[in-house]
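Q: The structure's right below; bear with me while I get my questions together.
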Amino acid sequence: MSEVHQESEVEYSRWKRERSPERSQRRSQSPPGEQSAYHRERSPLRKRGNYYDDRTRASGPYPTFTKPLIDPYTQTNAVSYERFIRWYSKENHISATTEDLYNSLHGTYNNYKQDLYARTARSFVESHCDEAWFEDSYWVDESQGRVLEVSENEKSYRRALYDKFMDRLDAGYYDDFQLPTAEDVIEKPSIPDNDTDDSILPSNDPQLSKWNQDSRNDAMENTLLVSHVLPNISVAQIHNALDGISFVQHFSLSTINLIKNDERSLWVHFKAGTNMDGAKEAVDGIQLDSNFTIESENPKIPTHTHPIPIFEIASSEQTCKNLLEKLIRFIDRASTKYSLPNDAAQRIEDRLKTHASMKDDDDKPTNFHDIRLSDLYAEYLRQVATFDFWTSKEYESLIALLQDSPAGYSRKKFNPSKEVGQEENIWLSDLENNFACLLEPENVDIKAKGALPVEDFINNELDSVIMKEDEQKYRCHVGTCAKLFLGPEFVRKHINKKHKDWLDHIKKVAICLYGYVLDPCRAMDPKVVSTSYVSLQILNKPYVGFRNINANYTFPTTSYSRRNDEEITSGASSQKSYSRQEPMIHRREFYRTYQDLDAPNQEVPELDY
């Protein structure tokens, strides 16, 4: 045999599969079955229905995923009314939450929210007191040359509004003025189509009343809108930019929007007869700051809104008399502030007595005259002073007011036989407290609101940085300073001389905090105002077009409103909140369908469920 053939045979035998040995001769790494601890065998076959018999069971109870009931008074964000009730029931050992308990805790919940506002006021002021928008609103210090005074342009703007209102009053324009009742309000879809034509709406719709429509036209006349004004732009910068334009009558700013990157809206009001095209060219391109240039547009007012209903208690005889006194005081306050004639209240009352149309109505209440007079007084404050009486909020212009309440208010008839609810009493009490903050600030319990008088606040801060170490050893603890002195009076002199910047900052915080808590409609942290967890998430996200959480969709009240919470949640979230009663046809858009995404007009197929 050749040598090559022999090598191939060896290679073949190397990879050739040999026959397995006998079972008794096979080698195994495991010991034989007879020597093992147990005899291995196949488990018996089980029937189809008993395969759970020999399975091990979970030990112990299943874990619960409910959130713990934390004390709301220890948190810096608001909790919902339902969660507050559950915590209250647990703390007071109430076994079940009944409907009576649900309706009786409005006062307790309102006290909790007032305490929350007081606890978070100082931290909010300290974080925003150095911003321009906050300084313009609350920092009043004559030693620093900061005095809040009304400009001559604004006085002339108010005088023009006053003259227009009085001319209409003398011409009989307000002789039949009356707020719509709840029966007059026509229900419309909450989110109407954008293609809806206002001209096809019913003529008796309160939104299209002559007073409301004329108010809209007056607000948008000779006005341009500048959106997204940054918070670091001060009123002085706007004055320097616009005062040099001869045909600019007045400008106004909206309240700051803490959801939309602290942005504001600016409205520029021009004198009558101004060419708006030329005015737009003159205003556009003006640089207010290094990072902001004016780009104006036509003003906008929200549409498709309902009048906000006022609580029934406002129409009772005693409440109406008290509100009339407050209305007259607010009218006198506006006359003094804007240098207007002080006979407005008397002229309105005389006109209503002599020329008001009195329709025959059997259901007319006994205080019908007082109700109409109070409504006309409130309309005067709304049109001239741009002051919303029912929310105690002051605006800089009429168009700024219409952004929050474009359709005004509606009244409910008071039923003497009906018991006044706790929610209405709370609303009236809060309204009177807001009036006191504006009319009698010296009589307000400022400590309960989270502030102190300016001098007391400064003294408390000085005492907190003066540490007594021995009988004649007092140390300064301002920042990194650690100097020793013989007495506290020497430490105070040292702080006045060496730490003047720190002392000026403390004084600024004290002044701003005092004015901030006395403002009934002050801007607050959204997590303090809103109980929606969605709002807590979007605070750390850039603005992507969310609706303003602070907008008033129902009558503003400090008590709980389930509808208001749902609207806040749906407004702050980009996804619609789920409702169990919602029909399937409205939720169809959330389900995936096998339609052509390139065909936007393709209809959703009808599926047989």
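One is the number of the first residue shown, and numbering goes on along the chain from there.
Backbone N, Cα and C atoms are what each Cβ position is placed from, and that goes for glycine too.
Feature table excerpt (Swiss-Prot):
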{"type": "MUTAGEN", "residues": "Phe165 to Leu", "note": "Decreases cell population growth at high temperature; when associated with P-316"}
{"type": "MUTAGEN", "residues": "Ser316 to Pro", "note": "Decreases cell population growth at high temperature; when associated with L-165"}
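Locate each feature and note its surroundings.
A: Secondary structure from DSSP puts Phe165 (mutagenesis position) in a helix. The number of other Cβ atoms within 10 Å of the Cβ belonging to Phe165 (mutagenesis position), over all protein chains shown, comes to 20.
Ser316 (mutagenesis position) falls outside any helix or strand according to DSSP and counts as coil. Within 10 Å of the C-beta of Ser316 (mutagenesis position) there are 21 other C-beta atoms, taking all protein chains into account.
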Q: At the level of the C-alpha atoms, what whole-angstrom distance separates Phe165 (mutagenesis position) and Ser316 (mutagenesis position)?
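A: With distance taken Cα to Cα, Ser316 (mutagenesis position) is 28 Å from Phe165 (mutagenesis position).
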